[in-house]
Amino acid sequence: MASSLLTSPGMIPTTGSAVVVRSVLPFGFSLPSLRLTRPYNKSSLFISCCSPVSEKEATKAIDLKPVVERWPEYIPHRLPDKNYVRVFDTTLRDGEQAPGGALTPPQKLEIARKLAKLRVDVMEVGFPGSSEEEFETVKTIAKTVGNEVDEETGYIPVICAIARSKQRDIEAAWEAVKYAKRPKILIFTSTSDIHMKYKLKKTKEEVIEMATSSIRFAKSLGFIDVQLGCEDGGRSEKEFLCKILGEAIKAGATAVNVADTVGINMPEEYGELVRYLKANTPGIDDIVFSVHCHNDLGVATANTIAGVCAGARQVEVTVNGIGERSGNAPLEEVVMALKCRGAYVMDGVYTRIDTRQIMATSKMVQEYTGLYVQPHKPIVGANCFVHESGVHQDGILKNRSTYEILSPEDVGVVKSQNSGIVLGKLSGRHAVKDRLKELGYELDDEKFNDIFSRFRDLTKQKKRITDADLKALVTTCGDEKLNGANGKESNGYVPVPQISSMV
């Protein structure tokens, strides 16, 4: 799936126009005619689609040339249009809190640069009030990454620091991020009964005063972009959330989030919470509403998407889903869900993430944290674009869209049509014959039948059959009927448990 900004040659849509666009996509994918009604900014739309069509139909589509889109001006409390979803990455703060996932200052700086290439809207890079080293690291990122402007698009990442509702934390945050072109602070406070009673030991009124006074103090220091985070919002009373959010908005907050801190909510439940707060909080439509979900019950991605469907327009995520306990909503899953299905079942929501940077970013985070993803991890796992079943292999060899809804190239994996095929006991004749051809062997039916029979015997002894095994099977078969057995090297895609060896 082409991950590019597209517009019809000679035609620039204007703000508010509705146009029909088509695009040619790899291996049989094509973007169906789609009426797009969200505003344009003298430019084009970041399009993607997961609906397969025939090759014949695909060739009829207009091949649109990629263009570069200027990013709209960043306004803390307002989005460029109602369907735009900001991506707030917290890999370097919440993600680093994953047990065993601590990063060195140079590693945090490198990941921040990688996140900028990914084009996250906001990166939360640390907790300056927690230690001198953390303060200096956040400051370094603000001075460097926070001032690096993409000349073509005008993109500049927002650099965010987190703080408790304490003046010393807020002062430390300001001193650390004030060097960035777009500094931001996230001030959090607990809002659930259990947290207020046992952790804060404060009444609801005291918590509201603590939050609002902290927002006003942050604004007095120079922060223009101030977000209030409701810790344990998923277990908080709805009416109280409406009240504290409303007061925060009056105090000058430009964004608010309601965090499912302990990962207890179900998608329908969390979506309904967001919907209720959007409908009953004074001033909520004048700021950005954000969602922050943890994965204790395995539904962080689903909850985040439910929040977007309910009206949230900022998602807080981490690369590979790393974070406290079972982790956070994974950036790659949320972004690709929005990219793949946003136009079809979510009223056209979209992000500006450069998804081609996803795999490289995932690998870097894995290597630096030592937290490797499981092979079947969606989007970035080693098995994501690999097939062993004979039926699936046959389909993939005919047209990849038969069993893959995403293009590997779209997330930064470069593959050929025949790669992604793993030979084993479930593999069929088509896959084995095709692999032999890639290795340079042109065999008649009799010879291939003999080799395939011995291939089947070999699969009873080995889980996976390598190219060397196939060559040995041919060589020991006698007359090699090669078109030279030319020793042609293969660029096949063979997965291993650690993703660092995958691409």
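Backbone N, Cα and C atoms are what each Cβ position is placed from, and that goes for glycine too.
In this structure the noted substitutions are not present, so the sites keep their original residues.
Copied over from Swiss-Prot, here are the features:
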DOMAIN    85-359  domain 'Pyruvate carboxyltransferase'
MUTAGEN   Arg93 to Ala  Lost catalytic activity
MUTAGEN   Asp94 to Ala  Lost catalytic activity
BINDING   Asp94, His292, His294  Mn(2+) binding site
MUTAGEN   His292 to Ala  Lost catalytic activity
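In sequence order, Thr90, Ala259, Asp260, Thr261, Cys293, Ala300, Glu316, Thr318, Gly323, Glu324, Asn328, Ala329 are the same-chain residues whose CB sits within 8 A of the CB centroid of Asp94, His292, His294, the residues recorded for Mn(2+) being left out. Listed in sequence order, the residues of the same chain lying 6 or more apart from Asp94 (mutagenesis position) and placing their CB within less than 8 Å of its CB are Glu124, Glu316, Thr318, Gly323, Glu324, Asn328. If you measure from the Cα atom of His294 (Mn(2+) binding site) to that of Arg93 (mutagenesis position), you get 14 Å. Its Cβ taken as reference, Arg93 (mutagenesis position) is surrounded by 24 other Cβ atoms within 10 Å in the chains shown. DSSP assigns Arg93 (mutagenesis position) to coil in the three-state reduction, placing it in neither a helix nor a strand. Compared over the recorded positions His292, His294, the count of CB atoms lying within 10 A of a residue's CB peaks at His292. Computed over the domain 'Pyruvate carboxyltransferase' (85-359), the whole-number mean pLDDT of the model equals 97.
With respect to their backbone Cα atoms, His292 (mutagenesis position) and Arg93 (mutagenesis position) stand 13 Å from each other.
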